[in-house]
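> Pasting in a structure now, in structure tokens, and then I'll have a few things to ask.
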Amino acid sequence: MDFYREEDYGLYALTILAQYHNIAVNPEELKHKFDLEGKGLDLTAWLLAAKSLELKAKQVKKAIDRLAFIALPALVWREDGKHFILTKIDNEAKKYLIFDLETHNPRILEQAEFESLYQGKLILVASRASIVGKLAKFDFTWFIPAVIKYRKIFIETLIVSIFLQIFALITPLFFQVVMDKVLVHRGFSTLNVITVALAIVVLFEIVLNGLRTYIFAHSTSRIDVELGARLFRHLLALPISYFENRRVGDTVARVRELDQIRNFLTGQALTSVLDLMFSFIFFAVMWYYSPKLTLVILGSLPFYMGWSIFISPILRRRLDEKFARGADNQSFLVESVTAINTIKALAVTPQMTNTWDKQLASYVSAGFRVTTLATIGQQGVQFIQKVVMVITLWLGAHLVISGDLSIGQLIAFNMLSGQVIAPVIRLAQLWQDFQQVGISVTRLGDVLNSPTESYQGKLALPEIKGDITFRNIRFRYKPDAPVILNDVNLSIQQGEVIGIVGRSGSGKSTLTKLIQRFYIPENGQVLIDGHDLALADPNWLRRQVGVVLQDNVLLNRSIRDNIALADPGMPMEKIVHAAKLAGAHEFISELREGYNTIVGEQGAGLSGGQRQRIAIARALVNNPKILIFDEATSALDYESEHIIMRNMHQICKGRTVIIIAHRLSTVKNADRIIVMEKGQIVEQGKHKELLADPNGLYHYLHQLQSE
């Protein structure tokens, strides 16, 4: 459906917003159901239509200065029907990125122009999935269900901690008795009894402490395994656009933040929190000994807290800077190792080394600033501790001299105060770890809170036959990016061999990405056997589509495992048959290990042509009903290409084949050749038919290659 009429702008906007939330839309069906008079959707009809798509839509009135706090994109509703979509706001520059429904293109508006168009009415739109996602986002609250799940283990840890605190409470009392009773009365028999009892208490304390550490480490390890498994599953479920918009090093750096969370969970910080919980009991006993000395200890706590509150924001900023520098280093390292052949071929090692040295210096400098600040924080805590110790000693001595406190009671009080202050000091000293794990949770949340490809509610349709239809396709990779495909209409019949040619950047490969459902078009539908791919389960679809790219990646496994990657239990006969069709069987047979040869990382142990033939065999082995060759033979030598072309009739038999190529000789025998230019189909026909038009783009490209 084409949205050129002004009264259809509301329906067009709903289509775009629904597709933004990965919800398939049939515009004709919505128009038939909700636009009964053919005059466009009014506000009530628009909200009902949104509700029918399971979108949560709500009309609000907002002043311009409050727009920075709303969730975007949102529809700006105008009474004259000239609605537009607000996608982004730059508060500092006072600029607004909108999607113009009239021109089908993004526009950047200055403040004055936006004010002239904005009438104060907005429709906020969210999907149920996004609302659930926000409620279930990954942050510190994610660990609460995990704690509840393992509550039995944590209760056991709590019970052990209670006994440890009881022993910690008994030990000072033993010392008090020894100082005040045994030494004064020279009670050797009492001393022996107390010594044996103290030894038993110490032994139990050591055993229980070790048991608590073991139980706690065991439970946190389980949580760590769950988090790691969830992270990897989520990472693989992310859409292809997530990886295309981020550097590999950034993603790797975020995944490595799991190590920081693991160290925090298995460290002493959380057990210190348990110890701190029992401080109230110790305070009660200390108050019984001496209210004055207890007030000194209590008075020190705000200083510990104040110092931590003061240092935390600065530490967090420096940790952010350290992470950013580390991510830059990770990205540069991955890029350098991946492009090592290019670096050596161009002899640019000195330039790369110089860049690395600068980035490494920035990272080390950022790390040094973090360490320096952390040291200052720890020394501040130690200073407060020493001051409190001096005051306690001075005041305690006065109380002993005045007869208000015995020497044994003073020693016992100091031991009890140590039990209270020790976890406080440990927590204060571990504040850097807490700040670091907070950064790690945020960084990891960038991965875990990113929406995955939507599978829920998607249809797993029957085995596909191979009919493909592009209907009024308009597509761009980002809302503010140029249009890649514009008004593309194309029907491909089952079993047809289609060649697609055109200049670089004309949108050839983008068509195949839409077939694989890596993206959903901004407007229009991609249909396979009449089924809208926006409604289809991506995994169901991709299992039935074979794809061979210009640069294919092999995994560090055997040739057999690479060919049978989608079905490891596949019979050897099928693997060999696919390899023969791809022209790979002969060179594989000549290898010492044959099909069991390990190809190395990314297939480094093979030549480019050999890697490509294995990739073709991998695409053929599952007998896909749709086969896509995206410049698949451009990296082959002439002999290998000749083998592939010789087998092409057998390869294409019983399936729909799409061949994207710059070399026109590759597609000249196709049933139909599609010629693309600037995102549109400008010509189509057989090889001879297209050559017959001297003014056509195909004829022009053929002439260039003939020369």
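Every residue, even glycine, has its Cβ placed from backbone N, Cα and C.
Every position carries its original residue.
What Swiss-Prot records for this protein is below:
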- 1-125: domain 'Peptidase C39' (DOMAIN)
- H83: active site (ACT_SITE)
- 154-436: domain 'ABC transmembrane type-1' (DOMAIN)
- D328 to H: In strain: Serotype 5 (VARIANT)
- 468-703: domain 'ABC transporter' (DOMAIN)
- R517 to V: In strain: Serotype 5 (VARIANT)
- N556 to G: In strain: Serotype 5 (VARIANT)
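For the listed features, I'd like the structural context: burial, neighbours, distances.
Sequence-distant contacts of H83 (active site), defined as residues of its own chain at least six apart whose C-beta falls under 8 angstroms from its C-beta, comprise Y9, G10, A13, L75, V76, W77, L101.
Secondary structure at D328 (variant position), as computed by DSSP, is helix.
In three-state terms derived from DSSP, R517 (variant position) belongs to neither a helical nor a strand segment and is classed as coil.
Secondary structure at N556 (variant position), taken from DSSP and collapsed to helix, strand or coil, is coil.
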> Any idea what the model's mean pLDDT is for the domain 'ABC transporter' (468-703)?
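Across the domain 'ABC transporter' (468-703), the average pLDDT comes out at 87.
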> Could you state the CA-to-CA distance between N556 (variant position) and D328 (variant position) to the nearest Å?
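Their Cα atoms are separated by 27 Å.
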> Over the span of the domain 'Peptidase C39' (1-125), count residues by DSSP class, listing helix, strand and coil in order.
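Summed by class, the stretch gives 46 helix, 34 strand, 45 coil.
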> So if I draw a 10 Å sphere around the Cβ of N556 (variant position), how many other Cβ atoms end up inside it?
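Total other Cβ atoms inside 10 Å, all chains included: 14.
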> Which of D328, R517 has the fewest nearby Cβ atoms, counting only those within 10 Å, among these variant positions?
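It is D328 that, of the variant positions D328, R517, has the fewest other Cβ atoms within 10 Å.
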> Would you mind reading off the Cα separation of R517 (variant position) from D328 (variant position), to the nearest angstrom?
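Here the two Cα atoms lie 31 Å apart.
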